[in-house]
Amino acid sequence: MNHPDYKLNLRSPGTPRGVSSVVGPSAVGASPGDKKSKNKSMRGKKKSIFETYMSKEDVSEGLKRGTLIQGVLRINPKKFHEAFIPSPDGDRDIFIDGVVARNRALNGDLVVVKLLPEDQWKAVKPESNDKEIEATYEADIPEEGCGHHPLQQSRKGWSGPDVIIEAQFDDSDSEDRHGNTSGLVDGVKKLSISTPDRGKEDSSTPVMKDENTPIPQDTRGLSEKSLQKSAKVVYILEKKHSRAATGILKLLADKNSDLFKKYALFSPSDHRVPRIYVPLKDCPQDFMTRPKDFANTLFICRIIDWKEDCNFALGQLAKSLGQAGEIEPETEGILTEYGVDFSDFSSEVLECLPQSLPWTIPPDEVGKRRDLRKDCIFTIDPSTARDLDDALACRRLTDGTFEVGVHIADVSYFVPEGSSLDKVAAERATSVYLVQKVVPMLPRLLCEELCSLNPMTDKLTFSVIWKLTPEGKILEEWFGRTIIRSCTKLSYDHAQSMIENPTEKIPEEELPPISPEHSVEEVHQAVLNLHSIAKQLRRQRFVDGALRLDQLKLAFTLDHETGLPQGCHIYEYRDSNKLVEEFMLLANMAVAHKIFRTFPEQALLRRHPPPQTKMLSDLVEFCDQMGLPMDVSSAGALNKSLTKTFGDDKYSLARKEVLTNMYSRPMQMALYFCSGMLQDQEQFRHYALNVPLYTHFTSPIRRFADVIVHRLLAAALGYSEQPDVEPDTLQKQADHCNDRRMASKRVQELSIGLFFAVLVKESGPLESEAMVMGVLNQAFDVLVLRFGVQKRIYCNALALRSYSFQKVGKKPELTLVWEPDDLEEEPTQQVITIFSLVDVVLQAEATALKYSAILKRPGLEKASDEEPED
């Protein structure tokens, strides 16, 4: 019995129904520290499980004196009792052990912590020269089931990764550009990879994925480098987590308890969110009598309270979504969890748009702008793009130089500052790109019509125009408001064809319509000139010390009728993509310098901090052990190490993908900031681009930060008054843009993970070559090269006679002995080391959206090269 349309009639959030005395069952998976709290006698007066938060005044004083530390909380998605905040000294992250120490804070919250006494710090084994790379991504869903078959033995003494880090930085302007929703998110799912295990487990003991039994640690006599600072949360500065979760409803286990008569238990899909008591009166009417009818129904629940004396939070059902594992219910759940506003724009917002359509540019506005409508200007975008932010132009001058223009949609013209439209765009802060659709920052009339630089239509733009040498050296630079009329809408495929066939005339029927004022040859030559200059710009950027870490990205083909994935492929980043990227980067850097020179205290810029030093040094040590010396003294040095180490053969390219993935992990996120809030200009720098100043100017249709930058540039050029905004106010908007951008990236990752899981179910099993990324003593991690996903393979999931783990020098090695197919045959032996190439099979599990990676037996026929996709 399905209930996809069941709506819940609820009171408004924030009105709990008198449950201050409720103490629920013990939380699952608690740390030893948690258990001490819960094992206290509950007879008589109830004792608090969580500490009372400190007062604002005491917190403020403690932060000033340095006795307290603030940071963003990150919870390990696979071991939810482990949490971390960054250490202010850039060293190993500060460890927060257990739900009790976390004190009701949720993932992403800005928290204040107090360090525990040193004898309570986490011991990190000093003899472990074979560094376990801190490699668990900040995935926003629990690890998928990995298909292992648990035996009756328990896991012993295994200590998990010390650090969970944020997703990889990516500041190229090709990043999720223009609604290219299929293939612009790194990886399908961020899973754990590890190198040699630190534990001393018996190799016959299976790895139990969700268990962790820490052993008491005597930290006396250990050096400071052997200890990881540990802390407890004493205050939540900002509840950045939405307090919403998707999951399923269950009856409480104890039918005789008073709680059973009042509450159901909401079990979130994300194990980092606590279980939640939901009043039965908020549940579907027949839930108590027929709970199994709802066993596979997804609900959204919002936490409204979490008291000091209760293991579980109190919540309120918000909506019934539909069946778990189906794309639309799961998508709505993802959007809700991450606070994405996907509601229709209000009538008040829509009234801010031009009401008389078709809209034309007012004559007085034409007179205020440089008229470029006769120039050969065109867009290059994914074929499916509708929100065309940018256009390009290039013409050779008589002296052999080039005039190159980057023309960006003038969104700020249509979004008056302080209007209802401005406020909702500022709140949304970014468009969110899912595999199957876009949740726009602005109403579609703006995104797809008025602002979008559609061909053969007059459009308002903000332009940067340079006079460049053939080598890309800037001789002159001009900024200003313009009017353009794009002559054609090229796709990346069209531009790539022009680049690959420089002397051939491309038939008109293979190209989109071109305005009669311009010819195919004119557009073709402009693309070739842009490509030639872009190659020089790119070469010089890397000579000057830039770094690029491209990870495998997955793109999908969808069935037009059902919306289900028909196939997928690795997104190919080609010369046409690089062409656009180089000129977007050039424009962003130029605008950054212009607005900072004019408004040194009020410029909205984008900085990229250097990588986390502890993780990076551990990774370098690991590479040394593997015979791969790496220079990480600068971004450019790292880029050279990655590029010079590898050849063009299949094995070398796969190894480069693995190392690129590993070196992405210590990288921090790039951040928007207000220039007036940082005194040291060295902190303005962008590590990966290796430039002193950078901003975002080129995508105002989908990023609100770009709208702010457009307004600053307009003021810098005298088009409008100087900005009347305090630096701290601008910083708050920058922080909000950072938060929403991070949430958007998470949603993109989860959307891709959702579609890939559905594809495995519908089209699987899927076979691929994979490269081993990490070896533990009973499992190993692989990068599945055909699909760009990372999976852990457990030895006890395989048809093995035995397996053993050893170190050869410092390198970890698993020896697998396969059961023979024929009793008369000898067992097959297979050695697994880091960078081994293996064949794997991805197959769906019974649980919705879960799939396993299974190692193929050596000697079996390899997977066909025939694609199951497209």
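Cβ coordinates come from backbone N, Cα and C, glycine included.
In three-state terms derived from DSSP, Asp381 (Mg(2+) binding site) belongs to an extended strand segment. The Mg(2+) binding site annotation in Swiss-Prot covers Asp381, Asp390.
Taking all protein chains in view, 23 other C-beta atoms sit within 10 angstroms of the C-beta of Arg74 (mutagenesis position). Recorded in Swiss-Prot as a mutagenesis result, Arg74 to Ala carries the remark: Loss of enzyme activity and polyuridylated RNA-binding; when associated with A-612.
Annotation of the mutagenesis experiment Asp389 to Asn in Swiss-Prot: Loss of exoribonuclease activity. Taken residue by residue with DSSP, Asp389 (mutagenesis position) is part of neither helix nor strand, so it is coil. Every protein chain considered, the tally of other Cβ atoms within 10 Å of the Cβ of Asp389 (mutagenesis position) stands at 29.
Under its mutagenesis entries, Swiss-Prot includes Gln612 to Ala with the note: Loss of enzyme activity and polyuridylated RNA-binding; when associated with A-74. DSSP assigns Gln612 (mutagenesis position) to coil, not to a helix or a strand.
The annotation that Swiss-Prot gives for the mutagenesis experiment Asn777 to Ala reads: 40% increased enzyme activity.
Here the residue is the original one, while Swiss-Prot reports the published mutagenesis Gln778 to Ala with the comment Impaired enzyme activity and polyuridylated RNA-binding. There are 25 other CB atoms within 10 A of the CB of Gln778 (mutagenesis position), with all protein chains counted.
The note that Swiss-Prot attaches to the published mutagenesis Asn796 to Ala is: Does not affect enzyme activity.
In sequence order, Thr379, Val406, His407, Ile408, Ala409, Leu453, Val580, Met584, Thr698, Ser699 are the residues near Asp390 (Mg(2+) binding site), counting only same-chain partners six or more apart with C-beta under 8 A. Taking the Cα atom of each, Asp389 (mutagenesis position) and Asn796 (mutagenesis position) are about 51 angstrom apart.
Highest Cβ count within 10 Å among the mutagenesis positions Asn777, Asn796: Asn777. Neighbours of Asn796 (mutagenesis position) among the recorded positions Arg74, Asp381, Gln612, Asn777, Gln778, defined as a Cα within 10 Å of its Cα, are Gln778. Geometry remark: Arg74 (mutagenesis position) versus Gln612 (mutagenesis position), CA distance 15 Å. Residue pair Asp381 (Mg(2+) binding site) / Asn777 (mutagenesis position) shows a Cα separation of 47 Å.
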